[in-house]
Amino acid sequence: MGEAVEVMFGNGFPEIHKATSPTQTLHSNQQDCHWYEETIDDDLKWSFALNSVLHQGTSEYQDIALLDTKRFGKVLVIDGKMQSAERDEFIYHECLIHPALLFHPNPKTVFIMGGGEGSAAREILKHTTIEKVVMCDIDQEVVDFCRRFLTVNSDAFCNKKLELVIKDAKAELEKREEKFDIIVGDLADPVEGGPCYQLYTKSFYQNILKPKLSPNGIFVTQAGPAGIFTHKEVFTSIYNTMKQVFKYVKAYTAHVPSFADTWGWVMASDHEFDVEVDEMDRRIEERVNGELMYLNAPSFVSAATLNKTISLALEKETEVYSEENARFIHGHGVAYRHI
């Protein structure tokens, strides 16, 4: 068996190596493995056996890697944090995209902040009501290598309804005159020195994002880990921040195996957006092309039924996310090395 060995970049992003010794080989003909280790906290790491490293480097904005893992297939890693895995990304992306679109009476236009791998756009474009999707990602390099290697999303990138913009989502959303039925935050986790944390702040939600929502418009964002031990990292503060800006806010969670944790999303609007279970399933049947692999009405009801610990934490949270008072996931972005 191989041993996971890290050689760390200056900002803590691990380079993957292979180490061997006679005691690590169970059989004389067994191949040693490369392993990737993700640091979850100072005293906790997850390890993933690799087939190969498809891409690894540093763009202008973030450290990026695309790994071919034995268990989860191709995996996108940004600033040392797994963002998406081929085998189970459908859980994350179906939960991120479909509830908001199904709760809206007739969604036609969507703006995606981030989403460079193309999976969010793929799910949105399954909806027959959609006329236009703007996907705005800051990092051309991420988009380019995802288009090359994540072929499952090739149809989305070629769809005439998709407008791809390489730019800071905050600046792009601010300059646009149109309004959108749905705005999606498919952003990397907020890490210190990363490019995304400003897009989780109250000032951004209130002054830039909310004015770009059409009547009945819904905003939904990924909100980080939401497990028993991890929900206070950013999940509860993102939820509370959105409560300061929107009249109706709903949090929901699901377990994502490749993240080794429960994940959280938060949806918000100034217009009530709940629908009955039967109506939600009816809309899936009428509006969505193809079969969803994870989400149906009962599974969403389950996702939005939070356990006592998480419910109380959301209720008691007082922190409001701001540039001066930001919470971060463990780790550092590219800009941190220049601080």
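From the backbone N, Cα and C atoms, a Cβ is placed for every residue, glycine too.
Those substitutions? Not in this structure, it's all original residues.
So that you can see what the record holds, here are the features copied from Swiss-Prot:
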- D186: active site, proton acceptor (ACT_SITE)
- Q62, E117, D137, D168, A169: S-adenosyl 3-(methylsulfanyl)propylamine binding site (BINDING)
- 33-270: domain 'PABS' (DOMAIN)
- E123 to K: In acl5-1; loss of function (MUTAGEN)
- H17 to L: In strain: cv. Bus-1, cv. Ci-0, cv. Cvi-0, cv. Edi-0, cv. Kas-1 and cv. Ost-0 (VARIANT)
- D63 to N: In strain: cv. Pog-0 (VARIANT)
- N240 to S: In strain: cv. Bl-1 (VARIANT)
- F259 to L: In strain: cv. Edi-0 (VARIANT)
| request: Enumerate same-chain residues with a sequence separation of six or more from E123 (mutagenesis position) and a Cβ-Cβ distance below 8 A; give 'none' if the list is empty. | output: H93, E94, L96, I97, H98
| field | D63 (variant position) CB neighbourhood, other CB atoms within 10 A | value | 24
| field | recorded positions (Q62, N240), the one with most neighbouring Cβ atoms at 10 Å | value | Q62
| query | Residues with Cβ closer than 8 Å to the Cβ of D186 (active site, proton acceptor), same chain and 6+ apart in sequence? | reply | L96, I112, M113, G114, G115, A120, T221, Q222
| message | Return only the integer: C-alpha distance in Å from E117 (S-adenosyl 3-(methylsulfanyl)propylamine binding site) to D63 (variant position). | response | 15
| Just the number: how many Å between the Cα atoms of D137 (S-adenosyl 3-(methylsulfanyl)propylamine binding site) and N240 (variant position)? | 26
| request: Grab the S-adenosyl 3-(methylsulfanyl)propylamine binding residues from the record (Q62, E117, D137, D168, A169) and give me their largest CA-CA distance in Å. | output: 16
| message | Rounded to a whole angstrom, what is the C-alpha distance between Q62 (S-adenosyl 3-(methylsulfanyl)propylamine binding site) and F259 (variant position)? | response | 20
| What is the number of other Cβ atoms found within 10 Å of the Cβ of D137 (S-adenosyl 3-(methylsulfanyl)propylamine binding site)? | 25
| Candidate with the highest Cβ count within 10 Å, taken from the binding-site residues E117, D168 | E117
| query | By the DSSP assignment reduced to helix, strand and coil, which category contains D168 (S-adenosyl 3-(methylsulfanyl)propylamine binding site)? | reply | coil
| task | Enumerate same-chain residues with a sequence separation of six or more from A169 (S-adenosyl 3-(methylsulfanyl)propylamine binding site) and a Cβ-Cβ distance below 8 A; give 'none' if the list is empty. | result | M113, G114, C136, D137, I138, L187, L199
| Surrounding CB atoms that lie within 10 Å of the CB of F259 (variant position), all protein chains | 25
| How many whole Å apart are the CA atoms of D63 (variant position) and D168 (S-adenosyl 3-(methylsulfanyl)propylamine binding site)? | 17
| query | Does DSSP put E123 (mutagenesis position) in a helix, in a strand, or in coil? | reply | helix
